[in-house]
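Visitor: What Swiss-Prot notes for the published mutagenesis of I347 to T is this: Increases protein stability and enzymatic activity. Catalyzes the formation of C18:0 fatty alcohol instead of C16:0; when associated with A-355 and V-377. Annotation of the published mutagenesis L355 to A in Swiss-Prot: Catalyzes the formation of C18:0 fatty alcohol instead of C16:0; when associated with T-347 and V-377; the original residue is retained in the structure shown. Quoted from Swiss-Prot, the note attached to the mutagenesis of S363 to P states: Increases protein stability and enzymatic activity. Here Swiss-Prot describes M377 to V as a published mutagenesis experiment; the accompanying note says: Catalyzes the formation of C18:0 fatty alcohol instead of C16:0; when associated with T-347 and A-355.
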Amino acid sequence: MEFSCVHFLQNKTILVTGATGFLAKVFVEKILRVQPNVNKLYLVVRASDNEAATKRLRTEAFEKDLFKVLRDNLGDEKLNTLLSEKVVPVAGDIAMDHLGMKDSNLRERMQKEIDIVVNVAATTNFDERYDIGLGINTFGALNVLNFAKKCVKAQLLLHVSTAYVCGEKPGLLPEKPFVMEEICNENGLQLDINLERELMKQRLKELNEQGCSEEGTTFYMKELGMERAKLHGWPNTYVFTKSMGEMLLGNHKENLPLVIIRPTMITSTLFEPFPGWIEGLRTVDSVIIAYGKGVLKCFLVDVNSVCDMIPADMVANAMIAAAATHAGGSKVHMVYQVGSSHQNPIIYGEIREILFCYFTKNSLRSRNGSMITVSKMKLIPTLALFSLYMTIRYKLPVQLLKLVDIIYPSREGDEYKNKNRKIDMVMRLVKLYEPYVLFKGIFDDRNTKNLCAKQKEEDNRNSENFMFDFDPKIIKWKDYLINVHIPGLITHVLKK
C-alpha cells in the first residue's frame, strides 16, 4: 500500500451496485465522510428510472440515521450540496445485460470515467427462488464483471461475497479462490453452472406451460434451488448461487484485477459512523429478538460452536483497504475472509449467557405494556433431539388445545393459534439456521490479517488514527453485545 486510503479515494470515480443495501450504505457513507473529494459515486439501485432511483436513495439511504454524523458535521445544506455534486443515482438491475441501464449516453459516460467497480448487490434469502438467485448472485456477478471490462480506466473489481461459500466443511477454511474444475460433490458429480441455468429455465418453462400460479411457481423454484444446492454440497440456495458467482468471476476476469471480500455474519457498526447502527434482522438477530420477546425459549445450537460475527464498519474498512492495495495490480485475484472466528472467537454458549444477562436487566415490553420475563435459553445440540423436544414439550400440548378449540371454539381458539404460530416460527428459524448454528469451520484470515497490519502502519504514518481499522481482536464481545449491538437492534430495528 503506497499511500493512505484517504489519498487513494481522492478524485476516484466509483461504481457501487446494490447501493440501498445495509453494507453498501455503510461503505458509501464512510467514503463521503472521510474523503469528500472523491470524484464521483455512481450508485446503482433497482428503480423504474433515474428519478425513481434518486428518490429511493434519498428515502432509503441519505435520510436514514446512518447519515446523521455527516448531517451534523456539514449541516443539511452542505450535505445536500455534497450529495448532488458527488452522487449519481443510476436505475439498473445487475440481473440484466448492461446492468439494466436504459440510458446509453449515461452508460458510455460511466464507462469512460469509472476507476473502481464495487459489487455489493445480492439476494440474501437463504431459500431464494432459484431463478432469482442465479440471476442476481451468479450471472448478475458476471454482468458486473462484463460491465467493468468495458470501463477503460477500470483498475479493479471488488466483489462482496460471503464466507459461507465454503458450504458445510469443518476445520480451517482456506482464504483462496475457487477453482471451478475442482468443484464436485462427495459422489464426484461435477458442477456445471451453465447446466444449472438450463435446468432452471426448463423447470420454469414447465411450470408456465402447466399454468402454475405465481405462488406455486415461487414454491417450486425455491424447492429447486434448495435441491440443487444440497445435491452439490451447499446448505442453501443463497450460498450456492454466491459460490457460483465467485467461480464465474474467477474464470472470466482476464486481466482485470479482482478482489473478493468474504464477510461472515455482518452485525451492527462497532464505531462508525456511530456504534450500533443496523438495518433489518440479520442472521442471529432474529434469534436475539425472538428470545427477548419471550417467543424463543429453546433453539438448535451446539454451545461450543463458534458464532462468527463481524461489525459492518469493519467490513467497509476492509473493502476500502483492499481496493487501495490492489487497484491497478496485474493479474490480481485476491480473497479476503473478514470475520472473527480465527483471531477472536465467541461461542454460542457465551452468547446465551450474555443474552440472558441483557434481557433480565433490560426487559422488553409486550403489546399490553407488561414486562417480558426471559429464562435462560435451552440449547439442544442435534436436530433429532430438538425435534423430539419440540414434540413432547410443545406440539402435543398444542394439539390438546386444538381439541379444546373444536369443542369450545370461543374459549381457547386464540391461545391455540398463538402457540401454533410460535412453534411454526421456531421451526422455520431452526431449519434456516441449522447449517450455521452447528457449523464446525473456522475461517482462515491470514490475508486479511496481513492487510490489516499494513493498514495500521499506513494509518500511523499518515496520522489517520486507525481510521480504517478492521482488526477483530479489538472487539470486546460482551461489551459490544450488551452496550452496542442489542441496543442498536432495539433502537433501529424495533424502533423502541
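Cβ coordinates come from backbone N, Cα and C, glycine included.
Explain the structural surroundings of these features, please.
Guide: Non-local contacts of I347 (mutagenesis position) by the CB criterion (under 8 A, 6+ apart in sequence, same chain) comprise V303, N304, S305, V306, C307.
Under 8 Å, Cβ to Cβ, and six or more positions away along its own chain, L355 (mutagenesis position) finds I288, Y291, G292, V374, M377, L481, I486.
According to its DSSP assignment, S363 (mutagenesis position) is coil.
Of all Cβ atoms in the shown protein chains, 20 besides its own fall within 10 Å of the Cβ of M377 (mutagenesis position). DSSP assigns M377 (mutagenesis position) to coil in the three-state reduction, outside any helix or strand.
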Visitor: What number of additional C-beta atoms lies within 10 angstroms of the C-beta atom of S363 (mutagenesis position)?
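Guide: Here the count is 15.
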